[in-house]
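Listed in Swiss-Prot for this protein:
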type    : residues      : note
MUTAGEN : Lys208 to Ala : No effect on heptamerization
MUTAGEN : Asp211 to Ala : No effect on heptamerization
MUTAGEN : Lys221 to Ala : Impairs heptamerization
MUTAGEN : Tyr244 to Gly : Blocks the hemolytic activity. Does not affect the initial structure, the ability to bind to cell-surface receptors or the capacity to form heptamers. Does not insert into membranes and form pores; the mutant heptamer is hydrophilic instead of being hydrophobic
MUTAGEN : Arg305 to Ala : Impairs heptamerization
MUTAGEN : Lys313 to Ala : No effect on heptamerization
MUTAGEN : Lys374 to Ala : Impairs heptamerization
MUTAGEN : Glu390 to Ala : Nearly abolishes heptamerization
Amino acid sequence: MQKIKLTGLSLIISGLLMAQAQAAEPVYPDQLRLFSLGQGVCGDKYRPVNREEAQSVKSNIVGMMGQWQISGLANGWVIMGPGYNGEIKPGTASNTWCYPTNPVTGEIPTLSALDIPDGDEVDVQWRLVHDSANFIKPTSYLAHYLGYAWVGGNHSQYVGEDMDVTRDGDGWVIRGNNDGGCDGYRCGDKTAIKVSNFAYNLDPDSFKHGDVTQSDRQLVKTVVGWAVNDSDTPQSGYDVTLRYDTATNWSKTNTYGLSEKVTTKNKFKWPLVGETELSIEIAANQSWASQNGGSTTTSLSQSVRPTVPARSKIPVKIELYKADISYPYEFKADVSYDLTLSGFLRWGGNAWYTHPDNRPNWNHTFVIGPYKDKASSIRYQWDKRYIPGEVKWWDWNWTIQQNGLSTMQNNLARVLRPVRAGITGDFSAESQFAGNIEIGAPVPLAADSKVRRARSVDGAGQGLRLEIPLDAQELSGLGFNNVSLSVTPAANQ
(Lines of atoms letter the chains of each structure in order from A; the text may use other names.)
(Lines give C-alpha, C1' and ligand atoms only; values in the text may rest on other atoms or scores of the structure.)
Protein backbone atom coordinates (compact mmCIF):
# COMPACT_ATOMS: atom_id res chain seq x y z
CA MET A 1 0.00 0.00 0.00
CA GLN A 2 2.82 2.37 0.89
CA LYS A 3 4.50 1.78 -2.48
CA ILE A 4 1.26 2.51 -4.32
CA LYS A 5 0.86 5.82 -2.47
CA LEU A 6 4.42 6.83 -3.29
CA THR A 7 3.95 5.93 -6.93
CA GLY A 8 0.77 8.01 -7.11
CA LEU A 9 2.54 10.95 -5.50
CA SER A 10 5.36 10.64 -8.02
CA LEU A 11 2.87 10.75 -10.89
CA ILE A 12 1.26 13.88 -9.47
CA ILE A 13 4.64 15.61 -9.09
CA SER A 14 5.67 14.51 -12.58
CA GLY A 15 2.43 15.90 -13.99
CA LEU A 16 2.97 19.23 -12.25
CA LEU A 17 6.51 19.49 -13.59
CA MET A 18 5.30 18.74 -17.12
CA ALA A 19 2.60 21.38 -16.79
CA GLN A 20 5.22 23.92 -15.72
CA ALA A 21 7.46 22.95 -18.65
CA GLN A 22 4.57 23.42 -21.09
CA ALA A 23 3.46 26.88 -19.95
CA ALA A 24 1.53 28.82 -22.56
CA GLU A 25 3.53 30.84 -25.06
CA PRO A 26 2.29 33.91 -26.97
CA VAL A 27 0.88 33.38 -30.45
CA TYR A 28 1.79 36.25 -32.80
CA PRO A 29 -1.03 36.59 -35.37
CA ASP A 30 1.33 37.84 -38.06
CA GLN A 31 2.98 34.40 -38.15
CA LEU A 32 -0.24 32.38 -38.59
CA ARG A 33 -0.61 30.65 -41.93
CA LEU A 34 -3.51 28.76 -43.53
CA PHE A 35 -2.55 25.48 -45.24
CA SER A 36 -4.99 23.66 -47.56
CA LEU A 37 -3.50 20.20 -47.02
CA GLY A 38 -6.38 18.68 -45.10
CA GLN A 39 -7.59 18.57 -41.50
CA GLY A 40 -4.71 19.02 -39.04
CA VAL A 41 -2.03 18.97 -41.75
CA CYS A 42 0.57 21.75 -42.00
CA GLY A 43 3.53 22.51 -44.17
CA ASP A 44 7.17 21.99 -43.22
CA LYS A 45 8.23 23.61 -39.92
CA TYR A 46 4.62 24.41 -39.02
CA ARG A 47 2.15 22.77 -36.63
CA PRO A 48 -1.64 23.04 -36.18
CA VAL A 49 -2.89 25.74 -33.82
CA ASN A 50 -4.72 24.22 -30.85
CA ARG A 51 -8.05 25.33 -29.45
CA GLU A 52 -6.57 27.42 -26.59
CA GLU A 53 -4.15 29.23 -28.89
CA ALA A 54 -6.90 30.01 -31.39
CA GLN A 55 -9.08 31.37 -28.60
CA SER A 56 -6.28 33.72 -27.44
CA VAL A 57 -6.09 35.38 -30.89
CA LYS A 58 -9.61 34.62 -32.07
CA SER A 59 -10.43 38.10 -33.36
CA ASN A 60 -7.22 38.18 -35.41
CA ILE A 61 -7.89 34.79 -37.01
CA VAL A 62 -11.54 35.55 -37.74
CA GLY A 63 -10.50 38.87 -39.28
CA MET A 64 -8.43 36.93 -41.83
CA MET A 65 -11.25 34.50 -42.73
CA GLY A 66 -14.07 34.62 -45.23
CA GLN A 67 -17.63 35.21 -44.07
CA TRP A 68 -18.62 31.52 -44.08
CA GLN A 69 -15.19 29.96 -43.95
CA ILE A 70 -14.51 26.99 -41.67
CA SER A 71 -10.89 26.06 -40.97
CA GLY A 72 -9.33 23.30 -38.95
CA LEU A 73 -7.35 23.42 -35.73
CA ALA A 74 -5.45 20.72 -33.84
CA ASN A 75 -7.13 17.69 -32.25
CA GLY A 76 -10.33 17.78 -34.31
CA TRP A 77 -11.39 21.37 -33.59
CA VAL A 78 -12.40 24.03 -36.11
CA ILE A 79 -12.81 27.79 -36.09
CA MET A 80 -15.60 29.43 -38.08
CA GLY A 81 -15.65 32.76 -39.93
CA PRO A 82 -17.38 36.02 -38.97
CA GLY A 83 -20.71 34.77 -40.35
CA TYR A 84 -20.66 32.22 -37.53
CA ASN A 85 -19.38 34.79 -34.99
CA GLY A 86 -16.02 33.04 -34.87
CA GLU A 87 -17.33 29.98 -33.07
CA ILE A 88 -14.74 27.36 -32.09
CA LYS A 89 -16.03 23.79 -31.79
CA PRO A 90 -15.25 20.17 -32.76
CA GLY A 91 -15.60 19.59 -36.48
CA THR A 92 -13.89 18.89 -39.79
CA ALA A 93 -12.39 21.12 -42.48
CA SER A 94 -10.20 20.86 -45.56
CA ASN A 95 -7.68 23.46 -44.43
CA THR A 96 -5.84 24.20 -41.19
CA TRP A 97 -4.52 27.22 -39.32
CA CYS A 98 -0.86 26.60 -38.54
CA TYR A 99 1.93 28.23 -36.56
CA PRO A 100 5.73 27.92 -36.88
CA THR A 101 7.38 25.24 -34.77
CA ASN A 102 10.12 27.80 -34.05
CA PRO A 103 8.28 31.13 -34.01
CA VAL A 104 10.07 34.46 -34.18
CA THR A 105 9.06 36.85 -31.41
CA GLY A 106 10.23 39.75 -33.55
CA GLU A 107 11.61 42.08 -30.92
CA ILE A 108 12.54 45.57 -32.06
CA PRO A 109 16.35 45.68 -32.35
CA THR A 110 18.24 48.27 -30.32
CA LEU A 111 20.63 50.26 -32.49
CA SER A 112 23.74 52.08 -31.35
CA ALA A 113 23.13 55.68 -30.34
CA LEU A 114 23.07 58.51 -32.85
CA ASP A 115 25.63 60.99 -31.49
CA ILE A 116 25.03 64.67 -32.13
CA PRO A 117 28.02 67.05 -31.73
CA ASP A 118 27.99 69.46 -28.82
CA GLY A 119 26.15 72.71 -29.31
CA ASP A 120 23.39 74.74 -27.75
CA GLU A 121 19.85 73.36 -27.56
CA VAL A 122 18.66 74.72 -30.90
CA ASP A 123 21.80 73.40 -32.63
CA VAL A 124 21.19 69.90 -31.27
CA GLN A 125 17.52 69.90 -32.24
CA TRP A 126 18.23 71.32 -35.69
CA ARG A 127 20.83 68.66 -36.45
CA LEU A 128 18.40 65.91 -35.42
CA VAL A 129 15.26 67.01 -37.26
CA HIS A 130 17.17 67.87 -40.46
CA ASP A 131 18.89 64.46 -40.64
CA SER A 132 17.12 62.87 -43.61
CA ALA A 133 18.58 59.36 -43.36
CA ASN A 134 18.43 58.92 -39.60
CA PHE A 135 15.32 60.91 -38.70
CA ILE A 136 13.09 62.30 -41.46
CA LYS A 137 12.77 59.10 -43.50
CA PRO A 138 12.29 56.68 -40.56
CA THR A 139 9.58 58.83 -38.98
CA SER A 140 7.93 59.43 -42.36
CA TYR A 141 7.80 55.71 -43.07
CA LEU A 142 6.35 55.11 -39.61
CA ALA A 143 3.47 57.45 -40.48
CA HIS A 144 3.08 55.81 -43.89
CA TYR A 145 3.04 52.26 -42.47
CA LEU A 146 0.41 53.28 -39.93
CA GLY A 147 -1.85 54.49 -42.73
CA TYR A 148 -1.36 58.27 -42.80
CA ALA A 149 -1.86 59.82 -46.22
CA TRP A 150 0.53 61.98 -48.22
CA VAL A 151 3.81 61.60 -46.31
CA GLY A 152 6.00 63.19 -48.95
CA GLY A 153 6.38 66.34 -51.04
CA ASN A 154 4.86 67.30 -54.39
CA HIS A 155 8.18 66.96 -56.20
CA SER A 156 8.85 63.34 -55.27
CA GLN A 157 6.92 60.09 -55.55
CA TYR A 158 8.63 58.56 -52.52
CA VAL A 159 7.78 58.58 -48.83
CA GLY A 160 9.90 60.93 -46.74
CA GLU A 161 11.35 62.90 -49.65
CA ASP A 162 10.90 66.57 -50.55
CA MET A 163 10.06 67.32 -46.92
CA ASP A 164 10.05 70.79 -45.34
CA VAL A 165 11.22 71.36 -41.76
CA THR A 166 9.92 74.45 -39.96
CA ARG A 167 10.21 75.82 -36.44
CA ASP A 168 6.98 75.63 -34.43
CA GLY A 169 7.19 77.22 -30.99
CA ASP A 170 9.71 75.18 -29.00
CA GLY A 171 9.44 72.30 -31.45
CA TRP A 172 9.64 71.48 -35.15
CA VAL A 173 7.22 70.34 -37.86
CA ILE A 174 8.19 68.07 -40.75
CA ARG A 175 5.74 68.04 -43.66
CA GLY A 176 5.81 67.31 -47.38
CA ASN A 177 6.44 70.29 -49.64
CA ASN A 178 3.16 71.65 -51.05
CA ASP A 179 4.61 73.95 -53.73
CA GLY A 180 3.79 73.44 -57.39
CA GLY A 181 0.45 71.68 -57.13
CA CYS A 182 -0.46 68.00 -56.82
CA ASP A 183 -2.99 65.39 -57.98
CA GLY A 184 -5.05 63.13 -55.75
CA TYR A 185 -7.75 63.23 -53.11
CA ARG A 186 -6.85 65.87 -50.49
CA CYS A 187 -3.27 65.81 -51.73
CA GLY A 188 -2.76 69.25 -50.22
CA ASP A 189 -3.47 67.87 -46.75
CA LYS A 190 0.02 66.59 -46.08
CA THR A 191 0.65 64.59 -42.93
CA ALA A 192 2.60 66.59 -40.34
CA ILE A 193 5.23 65.13 -38.03
CA LYS A 194 5.72 67.35 -34.99
CA VAL A 195 8.77 66.96 -32.75
CA SER A 196 8.45 68.66 -29.36
CA ASN A 197 8.96 68.43 -25.59
CA PHE A 198 12.68 67.77 -25.83
CA ALA A 199 14.40 66.58 -22.65
CA TYR A 200 18.05 65.80 -21.93
CA ASN A 201 19.29 63.35 -19.30
CA LEU A 202 22.95 63.05 -18.33
CA ASP A 203 24.62 59.66 -18.85
CA PRO A 204 27.24 59.41 -16.05
CA ASP A 205 28.96 56.41 -17.67
CA SER A 206 29.81 58.43 -20.79
CA PHE A 207 32.43 60.61 -19.05
CA LYS A 208 35.58 61.34 -21.05
CA HIS A 209 38.36 63.85 -20.48
CA GLY A 210 41.08 65.37 -22.56
CA ASP A 211 44.70 66.13 -21.69
CA VAL A 212 45.18 66.60 -17.95
CA THR A 213 47.22 69.54 -16.71
CA GLN A 214 48.38 68.66 -13.20
CA SER A 215 50.87 70.75 -11.28
CA ASP A 216 53.58 69.31 -9.08
CA ARG A 217 52.89 69.92 -5.42
CA GLN A 218 53.70 73.47 -4.41
CA LEU A 219 55.03 74.27 -0.93
CA VAL A 220 52.86 76.95 0.69
CA LYS A 221 53.94 76.80 4.36
CA THR A 222 56.57 75.19 6.57
CA VAL A 223 55.76 74.76 10.26
CA VAL A 224 58.82 74.18 12.50
CA GLY A 225 58.92 73.39 16.21
CA TRP A 226 60.30 71.05 18.85
CA ALA A 227 59.42 67.82 20.61
CA VAL A 228 60.83 68.34 24.11
CA ASN A 229 61.71 65.69 26.72
CA ASP A 230 62.10 67.36 30.14
CA SER A 231 62.43 64.05 31.96
CA ASP A 232 65.51 62.12 33.00
CA THR A 233 64.51 59.08 30.88
CA PRO A 234 64.32 58.68 27.09
CA GLN A 235 60.82 58.95 25.57
CA SER A 236 59.87 56.68 22.64
CA GLY A 237 56.39 55.35 23.35
CA TYR A 238 54.34 58.28 22.13
CA ASP A 239 52.74 59.19 18.80
CA VAL A 240 52.82 62.77 17.60
CA THR A 241 49.71 63.26 15.43
CA LEU A 242 48.74 66.15 13.18
CA ARG A 243 45.04 66.37 12.37
CA TYR A 244 43.43 68.86 9.99
CA ASP A 245 40.54 69.50 7.64
CA THR A 246 41.45 70.47 4.11
CA ALA A 247 39.22 71.88 1.39
CA THR A 248 39.32 71.03 -2.29
CA ASN A 249 38.00 73.92 -4.36
CA TRP A 250 36.63 73.02 -7.78
CA SER A 251 34.90 74.67 -10.70
CA LYS A 252 33.56 73.68 -14.09
CA THR A 253 32.53 75.66 -17.12
CA ASN A 254 30.02 74.57 -19.75
CA THR A 255 30.83 75.27 -23.37
CA TYR A 256 27.23 75.59 -24.57
CA GLY A 257 23.90 76.59 -23.09
CA LEU A 258 22.45 73.09 -23.58
CA SER A 259 23.87 72.22 -20.15
CA GLU A 260 21.13 74.34 -18.57
CA LYS A 261 18.54 71.93 -20.01
CA VAL A 262 20.37 68.74 -19.03
CA THR A 263 19.21 67.03 -15.83
CA THR A 264 20.64 64.25 -13.71
CA LYS A 265 18.26 61.32 -13.28
CA ASN A 266 20.10 59.94 -10.24
CA LYS A 267 22.57 61.36 -7.74
CA PHE A 268 25.79 61.91 -9.66
CA LYS A 269 29.38 61.71 -8.40
CA TRP A 270 32.13 63.38 -10.37
CA PRO A 271 34.71 60.82 -11.59
CA LEU A 272 38.23 60.94 -10.10
CA VAL A 273 41.00 62.01 -12.46
CA GLY A 274 44.65 62.29 -11.48
CA GLU A 275 45.68 62.53 -7.83
CA THR A 276 43.23 65.21 -6.73
CA GLU A 277 40.72 63.66 -4.35
CA LEU A 278 37.20 64.97 -4.89
CA SER A 279 33.79 64.15 -3.52
CA ILE A 280 31.46 66.17 -5.73
CA GLU A 281 27.81 65.22 -5.85
CA ILE A 282 24.96 66.68 -7.88
CA ALA A 283 21.53 65.73 -6.61
CA ALA A 284 18.99 63.86 -8.73
CA ASN A 285 16.71 65.84 -11.04
CA GLN A 286 18.97 68.89 -10.98
CA SER A 287 20.13 70.97 -13.91
CA TRP A 288 23.71 70.19 -14.95
CA ALA A 289 24.41 73.93 -14.94
CA SER A 290 22.97 74.44 -11.44
CA GLN A 291 26.27 73.58 -9.75
CA ASN A 292 29.37 74.96 -11.42
CA GLY A 293 31.71 75.09 -8.47
CA GLY A 294 32.15 74.53 -4.78
CA SER A 295 34.35 73.17 -2.07
CA THR A 296 34.63 69.75 -0.48
CA THR A 297 36.21 69.14 2.93
CA THR A 298 38.25 66.09 3.92
CA SER A 299 39.62 65.23 7.37
CA LEU A 300 43.21 63.95 7.27
CA SER A 301 45.94 63.02 9.75
CA GLN A 302 49.67 62.28 9.87
CA SER A 303 51.57 60.55 12.69
CA VAL A 304 55.17 59.95 13.73
CA ARG A 305 56.70 58.14 16.72
CA PRO A 306 59.91 59.96 17.72
CA THR A 307 62.61 58.80 20.13
CA VAL A 308 63.72 61.73 22.30
CA PRO A 309 66.75 61.23 24.60
CA ALA A 310 66.56 62.34 28.24
CA ARG A 311 66.63 66.08 28.76
CA SER A 312 66.76 66.72 25.00
CA LYS A 313 64.67 68.11 22.21
CA ILE A 314 64.37 67.19 18.55
CA PRO A 315 63.29 69.48 15.70
CA VAL A 316 59.91 68.76 14.09
CA LYS A 317 59.08 70.04 10.60
CA ILE A 318 55.71 69.91 8.81
CA GLU A 319 55.41 71.06 5.20
CA LEU A 320 52.05 72.11 3.75
CA TYR A 321 51.37 71.85 0.01
CA LYS A 322 48.77 72.56 -2.64
CA ALA A 323 48.20 70.97 -6.06
CA ASP A 324 46.15 71.99 -9.09
CA ILE A 325 44.49 69.94 -11.81
CA SER A 326 42.52 70.94 -14.91
CA TYR A 327 41.22 69.21 -18.01
CA PRO A 328 38.48 69.44 -20.66
CA TYR A 329 35.59 67.03 -20.13
CA GLU A 330 32.73 65.56 -22.13
CA PHE A 331 29.55 63.75 -21.15
CA LYS A 332 26.69 62.50 -23.27
CA ALA A 333 23.07 63.42 -22.60
CA ASP A 334 20.27 61.10 -23.69
CA VAL A 335 17.78 63.07 -25.79
CA SER A 336 14.06 62.27 -25.57
CA TYR A 337 11.12 63.94 -27.29
CA ASP A 338 7.48 63.64 -28.34
CA LEU A 339 6.69 62.54 -31.89
CA THR A 340 3.17 63.58 -32.93
CA LEU A 341 1.63 62.38 -36.21
CA SER A 342 -1.20 64.54 -37.59
CA GLY A 343 -3.12 63.92 -40.79
CA PHE A 344 -5.91 61.83 -42.25
CA LEU A 345 -5.85 58.04 -42.47
CA ARG A 346 -6.07 56.31 -45.85
CA TRP A 347 -9.41 54.69 -46.62
CA GLY A 348 -7.76 51.79 -48.43
CA GLY A 349 -6.07 50.52 -45.29
CA ASN A 350 -4.70 51.88 -42.06
CA ALA A 351 -3.38 50.44 -38.82
CA TRP A 352 -5.72 52.09 -36.31
CA TYR A 353 -7.16 49.19 -34.35
CA THR A 354 -10.73 49.79 -35.66
CA HIS A 355 -9.47 50.29 -39.26
CA PRO A 356 -11.82 53.19 -40.15
CA ASP A 357 -12.55 53.68 -43.86
CA ASN A 358 -13.90 57.25 -43.77
CA ARG A 359 -10.50 59.00 -43.92
CA PRO A 360 -10.64 60.47 -40.41
CA ASN A 361 -8.20 63.16 -39.30
CA TRP A 362 -6.01 61.56 -36.68
CA ASN A 363 -3.47 62.81 -34.14
CA HIS A 364 -1.32 60.47 -32.12
CA THR A 365 1.75 61.12 -29.99
CA PHE A 366 4.57 58.67 -29.34
CA VAL A 367 7.24 59.34 -26.71
CA ILE A 368 10.71 58.53 -27.98
CA GLY A 369 12.75 57.89 -24.85
CA PRO A 370 11.81 56.74 -21.34
CA TYR A 371 8.47 54.98 -20.93
CA LYS A 372 5.55 57.29 -20.15
CA ASP A 373 2.37 55.28 -20.75
CA LYS A 374 0.97 52.52 -22.94
CA ALA A 375 -0.64 54.82 -25.49
CA SER A 376 2.64 56.59 -26.28
CA SER A 377 4.99 53.60 -26.13
CA ILE A 378 5.77 51.95 -29.46
CA ARG A 379 7.76 49.20 -27.78
CA TYR A 380 4.99 48.32 -25.31
CA GLN A 381 2.34 48.13 -28.03
CA TRP A 382 4.61 46.07 -30.26
CA ASP A 383 5.53 43.61 -27.52
CA LYS A 384 1.86 43.13 -26.51
CA ARG A 385 0.48 42.85 -30.04
CA TYR A 386 -0.42 39.18 -29.44
CA ILE A 387 -3.02 40.10 -26.76
CA PRO A 388 -6.37 41.13 -28.32
CA GLY A 389 -7.91 44.10 -26.56
CA GLU A 390 -4.72 45.12 -24.74
CA VAL A 391 -3.49 47.49 -27.45
CA LYS A 392 -6.32 49.89 -28.20
CA TRP A 393 -4.30 52.09 -30.50
CA TRP A 394 -2.43 50.67 -33.45
CA ASP A 395 -2.81 47.22 -34.99
CA TRP A 396 0.84 46.27 -35.37
CA ASN A 397 -0.10 42.82 -36.66
CA TRP A 398 -1.76 44.56 -39.62
CA THR A 399 1.42 46.55 -40.34
CA ILE A 400 3.40 43.30 -40.38
CA GLN A 401 0.93 41.62 -42.73
CA GLN A 402 1.09 44.62 -45.07
CA ASN A 403 4.82 45.36 -44.98
CA GLY A 404 6.59 42.30 -43.55
CA LEU A 405 8.10 41.62 -40.14
CA SER A 406 11.69 42.56 -41.01
CA THR A 407 10.59 45.83 -42.63
CA MET A 408 8.67 46.87 -39.54
CA GLN A 409 11.47 45.79 -37.19
CA ASN A 410 14.00 47.80 -39.16
CA ASN A 411 11.81 50.89 -39.33
CA LEU A 412 10.86 50.89 -35.64
CA ALA A 413 14.48 50.30 -34.62
CA ARG A 414 15.46 53.44 -36.54
CA VAL A 415 12.58 55.45 -35.06
CA LEU A 416 13.49 54.35 -31.52
CA ARG A 417 17.24 54.69 -32.03
CA PRO A 418 18.78 56.38 -28.97
CA VAL A 419 19.96 59.94 -29.55
CA ARG A 420 22.77 61.49 -27.51
CA ALA A 421 24.08 65.04 -27.44
CA GLY A 422 27.55 66.06 -26.31
CA ILE A 423 28.02 68.16 -23.15
CA THR A 424 31.49 69.71 -22.98
CA GLY A 425 33.37 72.08 -20.72
CA ASP A 426 36.47 72.54 -18.59
CA PHE A 427 37.09 71.32 -15.06
CA SER A 428 39.65 72.55 -12.52
CA ALA A 429 40.37 71.84 -8.87
CA GLU A 430 42.86 72.85 -6.18
CA SER A 431 43.55 70.74 -3.11
CA GLN A 432 45.77 71.14 -0.03
CA PHE A 433 47.61 68.49 1.96
CA ALA A 434 50.42 68.03 4.47
CA GLY A 435 53.62 66.15 3.84
CA ASN A 436 55.15 63.71 6.29
CA ILE A 437 56.16 64.92 9.75
CA GLU A 438 59.95 65.12 9.63
CA ILE A 439 62.16 64.57 12.69
CA GLY A 440 65.68 65.96 13.08
CA ALA A 441 68.68 65.19 15.32
CA PRO A 442 68.34 65.63 19.13
CA VAL A 443 69.69 68.72 20.87
CA PRO A 444 70.47 68.80 24.66
CA LEU A 445 68.28 71.08 26.72
CA ALA A 446 69.68 74.22 28.29
CA ALA A 447 69.64 74.55 32.09
CA ASP A 448 66.54 76.80 32.09
CA SER A 449 64.49 74.56 29.77
CA LYS A 450 61.99 73.64 32.52
CA VAL A 451 60.17 76.93 31.94
CA ARG A 452 57.00 75.91 30.04
CA ARG A 453 55.88 77.83 27.00
CA ALA A 454 52.26 78.83 26.48
CA ARG A 455 51.78 76.83 23.24
CA SER A 456 53.36 73.57 24.39
CA VAL A 457 51.46 70.26 24.21
CA ASP A 458 52.06 67.84 27.06
CA GLY A 459 52.58 64.13 26.57
CA ALA A 460 50.20 62.87 29.23
CA GLY A 461 52.34 64.32 32.00
CA GLN A 462 55.27 62.06 31.07
CA GLY A 463 57.76 64.77 30.23
CA LEU A 464 57.27 64.82 26.44
CA ARG A 465 55.77 67.97 25.04
CA LEU A 466 55.54 69.85 21.75
CA GLU A 467 56.55 73.42 21.13
CA ILE A 468 55.17 74.08 17.65
CA PRO A 469 53.60 77.43 16.69
CA LEU A 470 50.23 77.06 14.95
CA ASP A 471 48.54 80.20 13.61
CA ALA A 472 44.93 79.07 13.06
CA GLN A 473 43.98 82.16 11.06
CA GLU A 474 46.96 81.86 8.73
CA LEU A 475 46.45 78.13 8.23
CA SER A 476 42.76 78.64 7.49
CA GLY A 477 43.66 81.13 4.80
CA LEU A 478 45.81 78.43 3.21
CA GLY A 479 42.95 75.94 3.24
CA PHE A 480 43.79 74.05 6.46
CA ASN A 481 41.16 74.17 9.21
CA ASN A 482 40.75 72.64 12.67
CA VAL A 483 44.49 71.99 12.82
CA SER A 484 45.64 70.21 15.98
CA LEU A 485 48.75 68.47 17.29
CA SER A 486 48.55 65.78 19.95
CA VAL A 487 50.87 63.50 21.90
CA THR A 488 49.33 60.17 22.88
CA PRO A 489 50.69 56.85 24.18
CA ALA A 490 51.37 54.52 21.27
CA ALA A 491 48.77 51.78 20.91
CA ASN A 492 51.19 49.05 19.72
CA GLN A 493 54.44 49.54 21.55
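Glycine is treated like the rest: Cβ placed from N, Cα and C.
Everything Swiss-Prot records as a feature, shown here on the structure.
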{"residue": "Lys208", "record": "mutagenesis position", "CB count, 10 Å": "12"}
{"residue": "Asp211", "record": "mutagenesis position", "CB count, 10 Å": "7"}
{"residue": "Lys221", "record": "mutagenesis position", "CB count, 10 Å": "17"}
{"residue": "Tyr244", "record": "mutagenesis position", "CB count, 10 Å": "23"}
{"residue": "Arg305", "record": "mutagenesis position", "CB count, 10 Å": "15"}
{"residue": "Lys313", "record": "mutagenesis position", "CB count, 10 Å": "24"}
{"residue": "Lys374", "record": "mutagenesis position", "CB count, 10 Å": "13"}
{"residue": "Glu390", "record": "mutagenesis position", "CB count, 10 Å": "11"}
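A gap of 48 Å separates the Cα atoms of Asp211 (mutagenesis position) and Lys313 (mutagenesis position). Here the C-alpha separation of Lys313 (mutagenesis position) and Glu390 (mutagenesis position) works out to 87 Å. In three-state terms derived from DSSP, Tyr244 (mutagenesis position) belongs to an extended strand segment. For the pair formed by Tyr244 (mutagenesis position) and Glu390 (mutagenesis position), distance between Cα atoms is given as 64 Å, rounded to the nearest Å.
Taking the C-alpha atom of Glu390 (mutagenesis position) as reference, the shortest distance to any of the mutagenesis positions Lys208, Arg305, Lys374 belongs to Lys374. In terms of C-alpha distance, the listed mutagenesis positions Lys208, Lys221, Arg305 place Lys208 closest to Lys374 (mutagenesis position).
Secondary structure at Asp211 (mutagenesis position), as computed by DSSP, is coil. The distance from the Cα of Lys208 (mutagenesis position) to the Cα of Lys221 (mutagenesis position) comes to 35 Å. A distance of 23 Å separates the Cα atom of Arg305 (mutagenesis position) from that of Lys221 (mutagenesis position).
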